[in-house]
Amino acid sequence: MSSSEAFPVMQEIMLEFRAGKMSLQGTRVVPDARKGLVRIARGDEGLIHFQWLDRNQNTVEDDQIVFPDEALFEKVNQSSDRVYILKFNSDDRKLFFWMQEPRAEGDAELCSSVNQYLNQPLEFPGEEGLAAAITEELEDMAEDNTSSRAGNLVVPNLSSEVSDVTSSSGPVKLADLQRILNNLSGGPVGIAGDQDEGLALGDILKPELIMPLLEALPVQERLSSHLPEGHSRAEDILELLQSPPFRQQVDAFTYVLRTGQIDLTQFGIDPSKYKFTVDSFLEALEDSVSTQSRDAMDES
């Protein structure tokens, strides 16, 4: 399989240098003898990729998405050779490389450049389009019944929640949606504190949590217009949720939300009333649903 088939296409190549990769075998780090290339690039989704390529095959073998301040590239001082390590502070990943550039004098400068590119602020060329698409989606949600809205909010222990919510023949009521959000936040909606900053959209958009909704609520019909023709089955949706491009977009949205790089007013959200956390963002959506439901009742 070629790299273009296995990995996303890069929008911009920021840095490349020749380096082989190494593998950890017990307590020893063993070099891979192949000619390699380290590439720092920006993907179409706006995220920074740290890649390793086999130079002879011109194929990408390793592709790591790195967020600012998530990883450090540095020399392994315990080795007398030109060995470097990319280590992540978010988990226990440690990737080793050995320099193949002819001049060792340039290693320090390359190391500095790697860290500079990995830790620069993210840029999202399509952010305005993404925001517009999500805003349109929210507007459409306002016209639907609240069962469709609840289908996008997934929480632990959801099976029991869904069975309760769907026990009647009517649509999901606002109180049901509020109860789901209460379980998500670990307390009454509206009390979102700093402890909620650890919640990511990826934590709630998991296949094992989405499946009960696909089985109990009319979510598939709601999503079918956004999926390729003939790919709107529950299995297709679950496959999409696990695909690298989707997970990358979810991680990217979580990141720009947490760091305040997104304009909440584009979603009809007053930033003075909510925090830049996933939990607070969901709370804002719940408040929007509540307001729109009241307006609909007043009109009727």
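Glycine residues also receive a Cβ, built from the backbone N, Cα and C atoms like all the rest.
It should be emphasised that the depicted structure is a prediction, and the values quoted were computed from it without experimental measurement.
Positions annotated as domain 'Pru' by Swiss-Prot: 9-121.
The feature domain 'PH' is assigned by Swiss-Prot to 13-120.
Leu47 (mutagenesis position) carries neither a helix nor a strand DSSP state and counts as coil. Counting only same-chain residues six or more apart in sequence, the Cβ atoms lying under 8 angstroms from the Cβ of Leu47 (mutagenesis position) belong to Ile65, Phe67, Leu122, Gln248, Asp251, Ala252. According to Swiss-Prot, the mutagenesis experiment Leu47 to Ala carries the annotation: Abolishes interaction with 'Lys-63'-linked polyubiquitin chains.
Per Swiss-Prot, mutagenesis Phe67 to Arg is noted as: Abolishes interaction with 'Lys-63'-linked polyubiquitin chains and interaction with DSK2A. Residue density at Phe67 (mutagenesis position): 18 other Cβ atoms are found within 10 A of its Cβ, drawing on all protein chains shown.
Glu70 (mutagenesis position) falls within neither a helix nor a strand when secondary structure is assigned with DSSP, and so counts as coil. Experimental mutagenesis at this site is recorded by Swiss-Prot as Glu70 to Gln, annotated: Abolishes interaction with 'Lys-63'-linked polyubiquitin chains and interaction with DSK2A.
For the mutagenesis of Phe88 to Arg, Swiss-Prot gives this note: Abolishes interaction with 'Lys-63'-linked polyubiquitin chains and interaction with DSK2A. The structure shown keeps the original residue. In the three-state DSSP scheme, Phe88 (mutagenesis position) is classed as strand.
The domain 'DEUBAD' annotation in Swiss-Prot covers 192-295. Each residue in the domain 'DEUBAD' (192-295) has a pLDDT score, and their mean in this model is 73.
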Distance from Glu70 (mutagenesis position) back to Phe88 (mutagenesis position), taken between C-alpha atoms, in Å: 6
Counting across all protein chains shown, how many other Cβ atoms sit within 10 Å of the Cβ of Phe88 (mutagenesis position)? 15
Across all chains shown, how many C-beta atoms besides its own are within 10 angstroms of the C-beta of Glu70 (mutagenesis position)? 17
Using DSSP, tally how many residues of the domain 'Pru' (9-121) sit in helix, strand and coil. 15 helix, 60 strand, 38 coil
